[in-house]
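Database features (Swiss-Prot):
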- Glu67, Leu86, Asp87, Gly88, Thr89, Arg183, Asp212: substrate binding site (BINDING)
- Glu67, Asp84, Leu86: Mg(2+) binding site (BINDING)
- Asp87 to Asn: Loss of IMPase activity, still complements dnaB121 helicase mutation (MUTAGEN)
- Arg139 to Cys: In suhB10; decreases polypeptide chain elongation rate, grows at 30 but not 25 degrees Celsius; when associated with A-250 (MUTAGEN)
- Gly173 to Val: No growth at 30 degrees Celsius, IMPase activity not inhibited by RNA polymerase (RNAP) (MUTAGEN)
- Arg183 to Ala: Some growth at 30 degrees Celsius, greater IMPase activity, partially inhibited by RNAP (MUTAGEN)
- Arg184 to Ile: No growth at 30 degrees Celsius, IMPase activity not inhibited by RNAP (MUTAGEN)
- Arg184 to Ala: Grows at 30 degrees Celsius, makes more dimer, partially inhibited by RNAP, crystallizes (MUTAGEN)
- Val250 to Ala: In suhB10; decreases polypeptide chain elongation rate, grows at 30 but not 25 degrees Celsius; when associated with C-139 (MUTAGEN)
Amino acid sequence: MHPMLNIAVRAARKAGNLIAKNYETPDAVEASQKGSNDFVTNVDKAAEAVIIDTIRKSYPQHTIITEESGELEGTDQDVQWVIDPLDGTTNFIKRLPHFAVSIAVRIKGRTEVAVVYDPMRNELFTATRGQGAQLNGYRLRGSTARDLDGTILATGFPFKAKQYATTYINIVGKLFNECADFRRTGSAALDLAYVAAGRVDGFFEIGLRPWDFAAGELLVREAGGIVSDFTGGHNYMLTGNIVAGNPRVVKAMLANMRDELSDALKR
């Protein structure tokens, strides 16, 4: 096992255990709004602290980028840990048992290690660049769909970017005519992990942040899939507009989305 994967798994499990314990005691959860339709809890912050502490013990010099604390610069800028301590906070607050810890390690701009941990199902999705993706140690392969016929597509509403609501609904309408059904679960990290596992055939979302998809992107790639922006390029790290699936599914999704995109979403 890659030494950084070992630490990422340890950190994810520790944070996941903390989250699961707090899920059982909802009276101890304190939620607040940090932005439009964007929530944070004391559990997000406590889970983040556990992850940072675990990383710092082994790699004190590395840079850490987190959803709640921003960038914590280390002396080694080439190695960045990109963390979402609780992806699916709204689900957690509402006691919907679908959320995850997401940890990725980027070295010189390339994601090398990924962990997405679902503490409620005890499902640990892991990947190391060039060595495949696993779920609880078993090798993952994505969907073998050849087109959109019969596919299940996952997505997330652009609740932080409602200016795109009409465009988004138009894209959904276009894809709905081609696929079998949609799933909207509330955790982009798990959506991407499910693409890697073949549980859903494709995924798209507008305006994600790097910590939402950094780990999931590598899971998809290592399970034989591809990830692109809405025009088939690689600008999603900047825009957060992301499409994922096997190459044929992504190609078909992009073809259906193309005519519905506003200029802002073509970047």
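Heads up, the Cβ atoms here are built off N, Cα and C, so glycines get one too.
Just so you know, the substitutions we noted aren't modelled in this structure.
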Do any residues at least six apart in sequence from Asp212 (substrate binding site), in the same chain, have a Cβ closer than 8 Å to its Cβ, and if so which, in order?
Asp84, Asp87, Ser102, Ala188, Ala189, Gly240
What's the CA-CA gap between Leu86 (substrate binding site) and Arg184 (mutagenesis position) in angstrom, rounded?
17
Out of Arg139, Arg183, Arg184, Val250, which of these mutagenesis positions is nearest Thr89 (substrate binding site) by C-alpha distance?
Arg184
Across all chains shown, how many C-beta atoms besides its own are within 10 angstroms of the C-beta of Arg139 (mutagenesis position)?
10
Please give me the CB contact count at 10 A for Arg184 (mutagenesis position), counting all chains in the structure.
12
Considering only the mutagenesis positions Arg139, Gly173, Arg183, Arg184, Val250, which residue has the minimal Cα-Cα separation from Glu67 (substrate binding site)?
Arg184
Same chain only, sequence gap of 6 or more: which residues have a CB within under 8 Å of the CB of Arg183 (mutagenesis position)?
Ile152, Leu153, Ala154, Thr155, Asp191, Val200
